[in-house]
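J.: One structure is given below, represented as structure tokens, and several questions about it will come after.
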Amino acid sequence: MNIVFSRDSQVRVMENTVANTEKYFGQFCSLLAAYTRKTARLRDKADQLVKQLIDFANSENPELRATMRGFAEDLAKVQDYRQAQVERLETKVVNPLKLYGAQIKQTRAEIKKFKHVQNHEIKQLEKLEKLRQKSPSDQQMIGQAETRVQRAAVDSSRTTLQLEETVDGFQRQKLKDLQKFFCDFVTIEMVFHAKAVEVYSSAFQTLEKYDLERDLLDFRAKMQGVYGHYDTRLLANTSPPPSVLQSLASQGTLQVQLSRANEDPEHPHANHGRFSLCEWVVKGQPAHCVCGQGGHLMLPGHSL
């Protein structure tokens, strides 16, 4: 009977091992599956962010548009790596943990089989004890009962050895798989984050190089209704440049007016040769006028 009780304690240890594995591996599977799903949802949200960044960039000034598009492209690359992360987690971590349930079920079946053999041995021992108490002189019946007990003990011993091998193999495989699952998990995470850091570094540089002053100039120009940048200060020259004089000569009209003004001191635009050229921005285009004591005289073809 002591051997039977010893085997019973052994079985309880085996059952606890399997039950503990079933409990925690089930929780690992559930949590890692949830982790993978949340990672996939994070990828989806980031894809939406990429789309919004592109839409926003298309509505902005050129400098910001180029920066936002570059940033969106880098963010999209990170999501490609995240997609690979999700697929690898499912393949190398979650799915193997799901399949572990079948192995646990098989080990439980082996333990159940052993317990059946053990119970049979215990019953034969109990019958033998009762027979010895009721009919101590019936040696034939007692001998047959002892034979049955011996057979049950042999079956129980053989089954015990098989079960020990099964549970030992189960424990070894469990520890090996546990190591592999989490090594794969960490490797997948390291690969993703290494790639992500590389791409995010590029994204940071893209954002850091953004020249907001150029966009501010464009914005201020739009606020003033101007679609370019022109120098609105008076030119330093006291006489028109050759290109302007050539234009004046081709038109002819202003040249005559200037000549008359110089000949006639009473002419309203006479300034005795002291003329300066002003540059104005009119309706989005540069226009020139000659400035003197008499006021402003616009070039032909231009009007304020």
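Even glycines carry a Cβ here, placed using N, Cα and C.
Original residues fill every noted site, and no substitution is shown.
As listed in Swiss-Prot for this protein:
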- LYS105 to Glu: Abolishes ability to induce membrane remodeling in the presence of CBY1; when associated with E-108; E-112; E-130; E-132 and E-134 (MUTAGEN)
- ARG108 to Glu: Abolishes ability to induce membrane remodeling in the presence of CBY1; when associated with E-105; E-112; E-130; E-132 and E-134 (MUTAGEN)
- LYS130 to Glu: Abolishes ability to induce membrane remodeling in the presence of CBY1; when associated with E-105; E-108; E-112; E-132 and E-134 (MUTAGEN)
- LYS134 to Glu: Abolishes ability to induce membrane remodeling in the presence of CBY1; when associated with E-105; E-108; E-1112; E-130 and E-132 (MUTAGEN)
J.: Out of LYS105, ARG108, LYS130, LYS134, give me whichever of these mutagenesis positions has the highest number of other Cβ atoms within 10 Å.
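T.: Answer returned by the neighbour count: ARG108.
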J.: Just to verify a number: CA distance, ARG108 (mutagenesis position) to LYS130 (mutagenesis position), in angstrom, no decimals.
T.: 33
J.: In whole Å, note down how far the CA of LYS105 (mutagenesis position) lies from the CA of LYS134 (mutagenesis position).
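T.: Given the Cα positions, LYS134 (mutagenesis position) is 43 Å from LYS105 (mutagenesis position).
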J.: To the nearest Å, how far is the Cα of LYS105 (mutagenesis position) from the Cα of LYS130 (mutagenesis position)?
T.: 37
